[in-house]
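Novice: Mind looking over this structure? Questions follow.
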Amino acid sequence: MRDIVDPVFSIGISSLWDELRHMPAGGVWWFNVDRHEDAISLANQTIASQAETAHVAVISMDSDPAKIFQLDDSQGPEKIKLFSMLNHEKGLYYLTRDLQCSIDPHNYLFILVCANNAWQNIPAERLRSWLDKMNKWSRLNHCSLLVINPGNNNDKQFSLLLEEYRSLFGLASLRFQGDQHLLDIAFWCNEKGVSARQQLSVQQQNGIWTLVQSEEAEIQPRSDEKRILSNVAVLEGAPPLSEHWQLFNNNEVLFNEARTAQAATVVFSLQQNAQIEPLARSIHTLRRQRGSAMKILVRENTASLRATDERLLLACGANMVIPWNAPLSRCLTMIESVQGQKFSRYVPEDITTLLSMTQPLKLRGFQKWDVFCNAVNNMMNNPLLPAHGKGVLVALRPVPGIRVEQALTLCRPNRTGDIMTIGGNRLVLFLSFCRINDLDTALNHIFPLPTGDIFSNRMVWFEDDQISAELVQMRLLAPEQWGMPLPLTQSSKPVINAEHDGRHWRRIPEPMRLLDDAVERSS
């Protein structure tokens, strides 16, 4: 006989208030966990937190459930159902069918403990479809599903799940921080109401998860709008300007602290080009997870940003990029100017969409004529790239006496996205994301000699319609007129009689006689 009272299940963290703990029947809850051992411990504590008469089933992915899940003799249900499944995408799709072959899911709590990074290679569309299916199934069968997902790179997935509030009743993550854990609750819906953006410190002692005592009386975090979290390099050696300033030695430590903030100002430092992509990922994570009240700035300490890099940081969620040539006084004024602002621009959930804006052309150097035309045409037709800012097309005709193949040997582009081809006695270059006013500087970096000494004629196109029109003309060139680089010549290297003494090579002297024996006897 089915229960008359609707069951309410609880997450396995002691002293957590009901608004953030209860899971009534008829919904799906999702927990991201950094470590697999924490996922197992949380699942066992959740089992022990249920009533004695509760119906509980645990599904383990890619492991034996009998070895990792256990009943507590002093608390929890009298018995639980154990299931195992393969770490495969198809197993997730057939999960509901397989469960219903064994039990009646009505009023059950199902705990699915995934394998490490199990969802990493599953596309976002299929994840959304699966969540929608599980949501409908749990409501139809009046049961609850708790997904505990361990993985060391869950930020991308967490950002995606933030928008799945129609399919998920709760979304939280448990982050390992050494001596304790940070419980980050994005949203949690139950019979007590809706809670969102909660961050609490929890600890594990003897397999029991508890709320840190200092957190118990504080439900909502205090306002941190006046806080300024900054990389120490931003102030150029100056001490913190007030009690609201907090300095960090590097961007990684700053990022971890910013994940606990709500409306603070975060100022990153950019000192080299290699930091751009990691910094963009950090900014994207903060903006997607911490919301629009946080102010995020990037201080360029050395000249390392191209226009497209700055556009990437702003698209990932930065409020402002402070240029490298701005003095400290100007930098502080710009930090002050963003106070009270709300970030209003849309930030895509998948950062790969934004990263494709910086390097959509993953080619460099010489390309065949048709490959070159197709690559540039794809750039022109990319809707994610800014209009009239995709790059510069340059056609160069060598001076008399220099073949175009010889001029090609002097063309040495260093950036990914800078490509060239030859045909019709012309050397044609496409410099991606190069501004027209920076063209001469770019050419001076590409050619070791002044271009005026190598080429007699230069034509430039920098607007999208101009480049597209020139591509139409380039495609009309017959394949017989397409050029190819000069073949590489390998000169034979003579064998040197030498030995290495541990520091450098030394030639071994060979004795030589100026006169043979016959000449010596005659003398």
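Cβ coordinates are placed from backbone N, Cα and C, and glycine is handled just like the others.
Quick caveat, the model's predicted, so the values are computed rather than measured.
Feature list, courtesy of Swiss-Prot:
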MUTAGEN   Arg139 to Asp  Wild-type c-di-GMP binding, complements a bcsE deletion in S.typhimurium 14028
MUTAGEN   Arg287 to Asp  Wild-type c-di-GMP binding
MUTAGEN   Arg306 to Asp  Wild-type c-di-GMP binding
MUTAGEN   Arg364 to Asp  Wild-type c-di-GMP binding
MUTAGEN   Arg415 to Asp  No longer binds c-di-GMP, does not complement a bcsE deletion in S.typhimurium 14028
MUTAGEN   Asp418 to Arg  No longer binds c-di-GMP
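For each listed feature, how buried is it and what is near it?
Specialist: In this structure, Arg139 (mutagenesis position) is part of a helix by DSSP.
Secondary structure at Arg287 (mutagenesis position), as computed by DSSP, is helix. The Cβ of Arg287 (mutagenesis position) lies under 8 Å from the Cβ of Met294, Ile296, Cys316, Gly317, Phe343, Val347, each on the same chain and at least six residues away in sequence.
Take the CB of Arg306 (mutagenesis position) and look out to 10 A: across all protein chains shown you find 17 other CB atoms.
DSSP assigns Arg364 (mutagenesis position) to coil in the three-state reduction, placing it in neither a helix nor a strand. A sphere of 10 angstroms centred on the C-beta of Arg364 (mutagenesis position) encloses 15 other C-beta atoms.
According to DSSP, Arg415 (mutagenesis position) sits in a coil region rather than a helix or strand.
Within 10 Å of the C-beta of Asp418 (mutagenesis position) there are 23 other C-beta atoms, taking all protein chains into account.
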Novice: Filter the mutagenesis positions Arg139, Arg306, Arg364 down to those whose C-alpha lies within 10 angstroms of the C-alpha of Asp418 (mutagenesis position); answer none if the list is empty.
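Specialist: Those near Asp418 (mutagenesis position) - Cα within 10 Å - are Arg364, in sequence order.
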Novice: For Arg415 (mutagenesis position), write down the residues of its own chain that are at least 6 apart in sequence and whose Cβ falls under 8 Å from its Cβ; none is a fine answer.
Specialist: Arg364, Leu431, Ser432
